[in-house]
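Working notes, structure below.
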Amino acid sequence: MSLSRILRYNQRNNKTTASLTAEHAYSDNWAYSVSLGDPTSVGVNMAAKTGEALNKSYDSVFSSLPVADSVPRTDFTASSRDDENTDVQKLTTSWMEKIDTKMPENISKIDSNIISSPMVSKVEARFIVPKGRLRKNSTDFTSSFSNSLSLPKSYGKLIFFTSKKNSSSTKKNLANDISDNKHNNNSSNTIGHNIPVTTATATCDEIACTSTEHEYNVYEEERMFTTRVYSLEDSVSSLSTNPLDDTYSEAVQVNTRHIEDTESTAHIRKHSYTTSLSSIKRLFKITSFSNNNSNSCDHQESTVADDCAISSSLKETTSSPVSTGSFSLMIENEDSDRDQIIQALYSNIEASTDLVSRKYRDLDVVLGEGSGGKVKLVQRVLDNKVFALKEYRSKKKRESERKYIKNIISEYCIASTLKNPNICETLEILYEKGKIFQILEYCEYDLFSLVMSEKMHYEEICCLFKQLINGVKYLHDIGLSHRDLKLDNCVVTRRGILKLIDFGASSVFHYPLSSQMIEANGIVGSDPYLSPEVFYFNEYDPRALDVWSVGIIFFCMITRRFPWKYPKVKDVQFKAFCSGRGVSSFKDLVTRPATDDSNNYDNDGYEEGVIDMGPNFILHRLPEETHKIMRRILEVSPFRRITINGILQDGWIKEIETCQVVGAASPNEASLRIINKGNHIHTNIDQRYAHIGGLHQRT
């Protein structure tokens, strides 16, 4: 869902700086650079050539990094820079001048959102991270999540699903299962995530009541305890109960099972609950739906209306093996039950809505297009209100239909549950003529187009940046991480309210009633926004990835360019950023533990007058008041990186005046009021170019 852009080089201080402006983006003169929208799927891989030409001695994470004295200052003469006998390569961007910069002819079809992440087998050799050195103390992770069970009632439905008919037997079976597991060493601990393995689950009808406060019971052998689940409409508590603990070193249960030989183990990953948002689907159990279930739907709120329609649909349209069976049991015999599963899933989608063409009128406007599908502008026939319609891509040839449907429904289940002013509302999911559609709240602009317009003022950028932080905080507070934060996945209303979209790559790092931190794995998202640990760690804390991506987005908003193509030492720009840190290798840098001394963060790699390396390689392009917090956000070591709550404690962040939505938590516009701050106005641009789809058409 991104755009191919036109880039040019500007000579400044004897080094090449890549810039992106609307003038160049819409001209016919194309040049290649490491800049916003810089495509990586082109024929000539610039970063690969750079790694071969200038980084032959830095191909491994164990490679040494240049120190401050070995990196040239900006006052070096041209002759000294071109001296072939110099022992140390000059870490500037002048190397670009020597490499072919010709762009391919099919530039209009290149999409920066489809930045091909390297295959796991192609990633540099990973290394074992010593568990003991990565944490300041052995603080129990439970304390970090003591107040994090603030979840909406509909979120409970996604995880605890069974029929009301079997609720009494469920409680008995659950008590027996817990009793057995209590004396079994190979019970829930064998999974590694402290999630009980039981065929019985809590009754969803008991959870999804109309009150803002709900209770559900968990039975043990001799006693019962009650846990309260509060709606997200109430205040959401932070994951970190201590504001001083602003790094991820305290909360992360570091998993040291990293691979050293990627060639032999790249495709032999152990199954876990950390893969993606779609793993929640494993907890879904479709049991028999009786008349009691149908009646109970009438007492549930609109947030779970679709689930009621789904249950009714299964009862009326599916055969008994599907309506009385379980998806988890069908996995063992997927071939024989495949048709029934697909029929049930399709019936679920069709049951909640009418056909697309009956409810919505296509306005023939493409808002964006990417690897996951396309987004179009539609108008509801009932009231002429405008919405965004996401049309999912067709099933790939080698992709099972069951997996294809499951991933889409899993994304919808989570997205439709999120209720926050800085989250784009997901309304419904539809099925028509073999295609799946999702109806979303329409926002007038996307952040990428606003940045491309070059009309944004600094105060407006700061306002949107703080709203982005608030949106990410909301996700982290309920146990979700986005994992694909970028300009393309941020949309803005005409009143200046930023909203996050696209939760297909999201990861659940904390389940209700669990004290375990669930790490994520895999390389997802767009390379320029990824954090370095994603490439080098087998498993990582997804919250730290989100924080890093937030910093990259702010840098792009200020400079209208990417700092690097991807965060690997093969990239000259990133290697310069990692240099001068007082460590001998990149491995030591990315695994540095957290420290109690805040001065170690503020002065780390900071040296006056040196802008060719270290944090100043990035900071000298940003306003001075942002340097302190940006050093913490773009900390190479995830264990030293600041948390999203720590960002909000920064003095500069606190002083930012941000536009906000006040009123009821419901997305109903009639009950909401937007307060715009008087120190800035929000940019308005031509609607023809307000979205990436329009920019595509212009080029």
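Note that Cβ sites are derived from N, Cα and C of the backbone, with glycine treated the same way.
Original residues only: the substitutions mentioned are not part of this model.
What Swiss-Prot lists as domain 'Protein kinase' is 361-653, and the listing cites sequence analysis.
The ATP binding site feature in Swiss-Prot is assigned to Leu367, Gly368, Glu369, Gly370, Ser371, Gly372, Gly373, Lys374, Val375, Lys390. A 10 Å cutoff on Cβ-Cβ distances gives Glu369 (ATP binding site) a total of 21 other Cβ atoms nearby, all chains included.
Taking a C-beta cut-off of under 8 angstroms and a sequence separation of 6 or more, Lys390 (mutagenesis position) has the following same-chain neighbours: Gly373, Lys374, Val375, Phe437, Gln438, Ile439, Leu440. Annotation of the mutagenesis experiment Lys390 to Arg in Swiss-Prot: Abolishes kinase activity.
What Swiss-Prot lists as active site, proton acceptor is Asp484, and the listing cites sequence analysis. Its own atom aside, the Cβ of Asp484 (active site, proton acceptor) has 24 Cβ atoms within 10 angstroms in the protein chains shown.
Using CA atoms as reference points, the binding-site residues Leu367, Glu369, Ser371 were checked against Asp484 (active site, proton acceptor), and the closest is Ser371. Mean pLDDT of the predicted structure over the domain 'Protein kinase' (361-653): 91. Taken over all pairs of the listed ATP-binding residues (Leu367, Gly368, Glu369, Gly370, Ser371, Gly372, Gly373, Lys374, Val375, Lys390), the Cα spread reaches a maximum of 14 Å, rounded to the nearest whole number.
By a simple count of nearby Cβ atoms, those within 10 Å, the most crowded of the binding-site residues Leu367, Val375 is Val375.
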